[in-house]
Amino acid sequence: MRGPAVLLTVALATLLAPGAGAPVQSQGSQNKLLLVSFDGFRWNYDQDVDTPNLDAMARDGVKARYMTPAFVTMTSPCHFTLVTGKYIENHGVVHNMYYNTTSKVKLPYHATLGIQRWWDNGSVPIWITAQRQGLRAGSFFYPGGNVTYQGVAVTRSRKEGIAHNYKNETEWRANIDTVMAWFTEEDLDLVTLYFGEPDSTGHRYGPESPERREMVRQVDRTVGYLRESIARNHLTDRLNLIITSDHGMTTVDKRAGDLVEFHKFPNFTFRDIEFELLDYGPNGMLLPKEGRLEKVYDALKDAHPKLHVYKKEAFPEAFHYANNPRVTPLLMYSDLGYVIHGRINVQFNNGEHGFDNKDMDMKTIFRAVGPSFRAGLEVEPFESVHVYELMCRLLGIVPEANDGHLATLLPMLHTESALPPDGRPTLLPKGRSALPPSSRPLLVMGLLGTVILLSEVA
């Protein structure tokens, strides 16, 4: 019986060696990937503005008629769906604001970007998955990209300041230059790049305003500069580019006699509420005081024809939103164009999002071009939850558990890009293991035990 014991000892040594568990390929043989998000770019923003660079990208690559974001259609939740492939109830970033119903702490959007425990709550985004499989990743202003996940930070990251000017076109180009250097000088494989427009302009002036149209022209010029930069850095044949967004935008209805105002509802009082998250577009959450859930629900369920109020367990499953411990016992949203006012009226935006993701004004864009994508292809609409699986395929990495389906977007790719290399498992760079670090000690212990038993038998 010494022969099997020797073989198992060799297997144990192999498992402990660097790169065990994965076929080997040389560094640099996989195409790189750049995911760009222009916040709040509604699906039809290119239809009332001349956008020659976005049009050229569609001719050279793939265009979706539109993309359906996750619900709730907010910036951070929808961006995290893109990089995890999970619906919001499953990845847990349920709001732009960090909140705690026990301490009553609520933090605004920019502060929440740096709250590690808000983001790192069980889901592993694509940056970390890529790095664990031997790649190098970067995040430039992308929501969630500057905190650690299970103790791992993104290779390179930048976070904007609280008073950041999202409109500065000169800075946009400088940011692109930095990202190109990350690819060429630091050999990053994946970068996510975020721009805060046309969302800010849409909020301030409204989606039908001339200011929004001018901002879309700026976005288009930036797309042109980006593609020129890719060519100038000799990346055209080895970098796949995806341009998308988190959600759309709609015009806010400000008619004084038709507002959704909690402080004017006759049978409702904030004295029954332990915690509230209101005055954030069309969405709201309430934690009633103990024993007052039914009273609050009865007061609100028919309080306004444009307001939809649900107990958590009755919230429509199609939204894939409410089944998360961070969601309060009562939650609500309003119809398209209506925002929810709480104790006083503090919302004055002309444009807003956060509405039902089935509303066309919440739909957004998807464009892709590069060596893996077909040219001149327009595809039918799809959900943003599928983009993660596509990106993992483009990078040649094994995805985490997710809610997307790779088959949904495979028709975008050339046949050779749609299939695993030679039908074999995903290849990893030299010196890295496909086995998660947490699983290797268990395998080692199992093999050691087998070796000892066989030695005793012998």
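Every residue gets a Cβ built from N, Cα and C, even glycine.
The structure displayed is predicted, hence computed values, not measured ones.
When other Cβ atoms within 10 Å of the Cβ of THR75 (active site, nucleophile) are tallied across all protein chains shown, the result is 22. Residues annotated as active site, nucleophile in Swiss-Prot, with a curator's inference given as evidence: THR75.
What Swiss-Prot lists as Zn(2+) 1 binding site is ASP39, THR75, ASP246, HIS247, and the listing cites a large-scale study or a structure entry. According to DSSP, ASP39 (Zn(2+) 1 binding site) sits in a coil region rather than a helix or strand.
According to Swiss-Prot, the feature substrate binding site maps to ASN96. Shown in sequence order, MET74, THR75, SER76, PRO77, TYR109, THR112, TYR280 are the residues of the chain, 6+ apart in sequence, with a C-beta less than 8 angstroms from the C-beta of ASN96 (substrate binding site).
Marked as Zn(2+) 2 binding site by Swiss-Prot: ASP199, HIS203, HIS353. Within the same chain, the residues at least 6 positions away from HIS203 (Zn(2+) 2 binding site) whose Cβ sits under 8 Å from its Cβ are GLY40, MET249, ASN349, ASN350, GLY351, GLU352, listed in sequence order.
For SER76 to Phe, Swiss-Prot lists a mutagenesis experiment annotated as follows: Loss of activity. DSSP assigns SER76 (mutagenesis position) to a helix.
For the mutagenesis of CYS78 to Asn, Swiss-Prot gives this note: Strongly reduces activity. The structure shown keeps the original residue. Note: CYS78 (mutagenesis position) has non-local neighbours PRO69, ALA70, ILE88, ASP246, HIS247, SER384, i.e. same-chain residues 6+ apart with C-beta under 8 A of its own C-beta.
Within the same chain, residues at least six positions away from ASN100 (mutagenesis position) with a Cβ under 8 Å of its Cβ are LYS106. In Swiss-Prot, a published mutagenesis experiment is listed as ASN100 to Gln, annotated Strongly reduces N-glycosylation and enzyme activity; when associated with Q-121; Q-146; Q-168 and Q-267.
Taken residue by residue with DSSP, TYR109 (mutagenesis position) is part of a helix. Listed in Swiss-Prot is the mutagenesis experiment TYR109 to Leu, annotated as follows: Decreased enzyme activity with sphingomyelin and para-nitrophenylphosphorylcholine.
A mutagenesis experiment is reported in Swiss-Prot for this position, ASN121 to Gln, and the note states: Strongly reduces N-glycosylation and enzyme activity; when associated with Q-100; Q-146; Q-168 and Q-267. The secondary structure of ASN121 (mutagenesis position), as reduced to three states from DSSP, is coil rather than helix or strand.
The DSSP secondary structure for ASN146 (mutagenesis position) is coil. Around ASN146 (mutagenesis position), the same-chain residues at least 6 positions away in sequence with a Cβ under 8 Å from its Cβ are LEU113, GLY114, SER139, VAL154, SER157, ARG158, LYS159. Experimental mutagenesis is annotated in Swiss-Prot for ASN146 to Gln, with the remark: Strongly reduces N-glycosylation and enzyme activity; when associated with Q-100; Q-146; Q-168 and Q-267.
Listed in Swiss-Prot as a mutagenesis experiment, TYR166 to Leu is described as follows: Decreased enzyme activity with sphingomyelin and para-nitrophenylphosphorylcholine. Under the DSSP three-state reduction, TYR166 (mutagenesis position) is assigned to coil, being neither helix nor strand.
ASN168 to Gln appears in Swiss-Prot as a mutagenesis experiment; the accompanying note says: Strongly reduces N-glycosylation and enzyme activity; when associated with Q-100; Q-121; Q-168 and Q-267. All protein chains included, ASN168 (mutagenesis position) registers 13 other Cβ atoms within 10 Å of its own Cβ.
According to Swiss-Prot, the mutagenesis experiment ASN267 to Gln carries this note: Strongly reduces N-glycosylation and enzyme activity; when associated with Q-100; Q-121; Q-146 and Q-168. A sphere of 10 angstroms centred on the C-beta of ASN267 (mutagenesis position) encloses 11 other C-beta atoms.
Summarising the environment of ARG271 (mutagenesis position), the number of other Cβ atoms within 10 Å of its Cβ, over all protein chains shown, is 7. According to Swiss-Prot, the experimentally introduced change ARG271 to Glu is described as follows: Decreased enzyme activity; when associated with E-343.
The note that Swiss-Prot attaches to the published mutagenesis ARG343 to Glu is: Decreased enzyme activity; when associated with E-271. Under the three-state DSSP scheme, ARG343 (mutagenesis position) falls in the coil class. When other Cβ atoms within 10 Å of the Cβ of ARG343 (mutagenesis position) are tallied across all protein chains shown, the result is 12.
Residue environment of HIS353 (mutagenesis position) contains 31 other Cβ atoms, counted within 10 Å of its Cβ in all protein chains. Look at HIS353 (mutagenesis position): DSSP puts it in coil. Looking at Swiss-Prot, you'll find the mutagenesis HIS353 to Ala noted as follows: Loss of activity.
When the C-alpha distances from ASN168 (mutagenesis position) to the recorded positions ASN121, ASP199, ARG271, ARG343 are tabulated, the minimum falls on ASP199. The two recorded residues ASN267 (mutagenesis position) and HIS353 (mutagenesis position) have their Cα atoms spaced 28 Å from each other. You'll find the Cα of ARG343 (mutagenesis position) roughly 30 Å from the Cα of TYR166 (mutagenesis position). Look at ASN267 (mutagenesis position): DSSP puts it in coil. In the three-state DSSP scheme, HIS247 (Zn(2+) 1 binding site) is classed as coil. The record gives ASP39, THR75, ASP246, HIS247 for Zn(2+) 1. Within 8 Å of the mean position of their Cβ atoms, the other Cβ atoms in that chain belong to SER37, GLY40, PRO69, THR73, MET74, CYS78, HIS79, ASP199, SER245, HIS353, THR364.
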